[in-house]
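Positions annotated as NAD(+) binding site by Swiss-Prot, on the basis of similarity to another entry: 40-67, K189. Recorded in Swiss-Prot as a mutagenesis result, R97 to A carries the remark: Decreased retinol/retinal dehydrogenase activity; when associated with A-101. According to Swiss-Prot, the mutagenesis experiment N144 to A carries the following note: Loss of retinol/retinal dehydrogenase activity. Quoting Swiss-Prot on the mutagenesis of K153 to A: Loss of retinol/retinal dehydrogenase activity; when associated with A-156. One entry in Swiss-Prot concerns the mutagenesis experiment L156 to A. Its note says: Loss of retinol/retinal dehydrogenase activity; when associated with A-153. According to Swiss-Prot, the mutagenesis experiment S172 to A carries the annotation: Loss of retinol/retinal dehydrogenase activity. The annotation substrate binding site is assigned in Swiss-Prot to S172 on the grounds of similarity to another entry. Look at Swiss-Prot and you will find Y185 tagged as active site, proton acceptor.
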Amino acid sequence: MNIILEILLLLITIIYSYLESLVKFFIPQRRKSVAGEIVLITGAGHGIGRQTTYEFAKRQSILVLWDINKRGVEETAAECRKLGVTAHAYVVDCSNREEIYRSLNQVKKEVGDVTIVVNNAGTVYPADLLSTKDEEITKTFEVNILGHFWITKALLPSMMERNHGHIVTVASVCGHEGIPYLIPYCSSKFAAVGFHRGLTSELQALGKTGIKTSCLCPVFVNTGFTKNPSTRLWPVLETDEVVRSLIDGILTNKKMIFVPSYINIFLRLQKFLPERASAILNRMQNIQFEAVVGHKIKMK
């Protein structure tokens, strides 16, 4: 195609996309049904994973629940069964590739082909870099991003065969902005955002438009992962608020889900700020939580 025509098409697409977004802002979008879908949720024994499981249970999905905590995942499954849905609980270490593949083979035999996966399992070690142990850095990447690769690689073939599925990546605003004393966590979440964007582009290039992708990026969430979090500019979110946005995003096939939604505007504007101004803005946020600094626990 002639380069001038391509540029013209690009401009038309940009204008159309903005107009479409404006219309969607005022007109509620149609939500898809997830009834009967086989949904795998990792980290389902607590926090965002548990609440997300309950929302899928309310919508009559078939649930496959993973967590390293046996008691937590079985409690979640029991609550879902009270809602009249089928829930299968598995104890799985999402940092162990062989265990992931073995468990997925078991799920395929016992339940069927997973059609929606929520890669939610995560871990964090708040500390300055020099106080962070090597094995903690390794574990952070194994759980927060490498597990996404192994799970998605194993599930994609059946999704691609049917051109149907949904892959959800639970990341964080920390995947867009570096935070002191969370270097391994931020790095793993940057990787998770990149995984989502790359996978989205690859599926489009392959013509697999029936496989949807979503990426959740909340600010600090009160799940207990980081102790006593606080910020000056952003709220510390409760789990139910985050999950409402996540479920709404999944049901409307939204690609990037920021919570709160206006954080996206902040991140976009920050890219245009001079480095000094950006540093001042970061200080204004006054992000605090308990972290190990110099091998001592301090508020940072």
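Just so it is clear, glycine is given a Cβ too, placed from its N, Cα and C backbone atoms.
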May I ask for the distance between Q60 (NAD(+) binding site) and L156 (mutagenesis position), taken between their Cα atoms and rounded to an integer number of Å?
23
Quick one: of the binding-site residues T52, F56, K189, which has its CA closest to the CA of R97 (mutagenesis position)?
K189
So which of the recorded positions is most packed in, judged by how many other Cβ atoms lie within 10 Å of its Cβ, out of L40, A44, I48, L156?
A44
I want to verify one value. Collapsing DSSP to three states, which class is T52 (NAD(+) binding site)?
helix
What does DSSP say about K189 (NAD(+) binding site): helix, strand or coil?
helix
I'd like to know which of the recorded positions L40, F56, Y185, K189 sit within 10 A of N144 (mutagenesis position) at the Cα level.
Y185, K189
Reported as an integer number of Å, what is the Cα distance between F56 (NAD(+) binding site) and L156 (mutagenesis position)?
21
Radius 10 Å, atoms counted are CB only; among the recorded positions R97, K153, K189, which position scores highest?
K189
Check the Cα distances from K189 (NAD(+) binding site) to each of the mutagenesis positions K153, L156, S172 and keep only the ones within 10 Å.
S172
Any same-chain residues 6+ apart from T52 (NAD(+) binding site) with CB under 8 Å of its CB? Would you list them in sequence order, or say none?
I41, A44, V118, N120, V243, L246, I247
Distance between V64 (NAD(+) binding site) and S172 (mutagenesis position) at the Cα atoms, whole Å?
23
Using Cβ-Cβ distances, find the residues under 8 Å from S172 (mutagenesis position) that belong to the same chain and are at least 6 apart in sequence, listing them in sequence order.
Y185, K189, A192, C217, P218, V219
Drop a 10 Å sphere on every Cβ of the recorded positions Q60, N144 and tell me which sphere holds the fewest other Cβ atoms.
Q60
Among all the protein chains here, how many other CB atoms are within 10 A of the CB of F56 (NAD(+) binding site)?
26
